[in-house]
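Below: the structure, in structure tokens.
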Amino acid sequence: MRVLLAPMEGVLDSLVRELLTEVNDYDLCITEFVRVVDQLLPVKVFHRICPELQNASRTPSGTLVRVQLLGQFPQWLAENAARAVELGSWGVDLNCGCPSKTVNGSGGGATLLKDPELIYQGAKAMREAVPAHLPVSVKVRLGWDSGEKKFEIADAVQQAGATELVVHGRTKEQGYRAEHIDWQAIGDIRQRLNIPVIANGEIWDWQSAQQCMAISGCDAVMIGRGALNIPNLSRVVKYNEPRMPWPEVVALLQKYTRLEKQGDTGLYHVARIKQWLSYLRKEYDEATELFQHVRVLNNSPDIARAIQAIDIEKL
């Protein structure tokens, strides 16, 4: 099976990709989106979001990375897709699933689900702009407020010439509510298409991954939030390994505080460590105590000292 690391805006950036791919066995990472409006973006934008482009589109541990674009205008999606692969990206991905109000308000992300023709035009333009040997993938949800258009959406992606399709098994309006996950709908789409379909949504452990694949028939999954809850989740999902022990999680957090974020204003680790601990609390009781300790700290040096001061040998 294949396990992909999902794009998560404001969460899974290059530093987190570096850490997670070092302790996992991901087959591919998708970047946070590059927002495309009405221009060919400068090289520095691509390098900021995907510094791995300067390392043959791989993380330091060797996992492939693909740039994701978000936009609605085919011409500019095409030009920026061409630039991404010229810079070394292993293919490109089109975001048609982001539920953010800000993104949707500007006509991107999940808004495209309302009109499958827009998905077709965008994906087709990207496919034509990218060399045939490189993949063009599309990430969608089942629809905007219902799944009525799920087949139209899927057909649009395939007819556009996309290499593969990632389906998040909920509509935009359903957000991330667990009770609405519909792996069967993903399976219905998989049976309809001739291109690979990757299942996404509510995959938290070995059991849920097996259940998702059994219901959907997919042999590839994409994981997002769960990758932060359990830092070695790809190995749990692929090989039924136990979750990472808490001392190893702390060691990972300590390494994180030592990494430098390019262009950091001093607030990067403050926000990200707290954010990561809030995810870890869902799986590790020890993370709650640590979160309570650092939540009142407001600068990177203090956060780093608090994390570094933990004696792993005593855990």
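One is the number of the first residue shown, and numbering goes on along the chain from there.
Including glycine, each Cβ sits where the backbone N, Cα and C put it.
Keep in mind that this structure shows the original residues, not the substituted ones.
Keep in mind it's a predicted model, so treat the numbers as computed, not measured.
Of all the Cβ atoms in the protein chains shown, 23 others lie within 10 Å of the Cβ of Cys98 (mutagenesis position). According to Swiss-Prot, the active site, proton donor annotation covers Cys98.
Look at Swiss-Prot and you will find Pro7, Met8, Glu9, Gln68, Lys139, Asn200, Gly201, Glu202, Gly224, Arg225 tagged as FMN binding site. Note on Gly201 (FMN binding site): other Cβ atoms within 10 Å of its Cβ, all shown chains, come to 27. The DSSP secondary structure for Gly201 (FMN binding site) is coil.
According to its DSSP assignment, Cys98 (mutagenesis position) is coil. Under its mutagenesis entries, Swiss-Prot includes Cys98 to Ala with the note: Loss of enzymatic activity.
Taken residue by residue with DSSP, Glu9 (FMN binding site) is part of neither helix nor strand, so it is coil. Site extent for FMN: among the recorded binding residues Pro7, Met8, Glu9, Gln68, Lys139, Asn200, Gly201, Glu202, Gly224, Arg225, the largest C-alpha separation is 22 Å.
Rounded to a whole number, the C-alpha distance linking Gly201 (FMN binding site) with Cys98 (mutagenesis position) is 13 angstrom.
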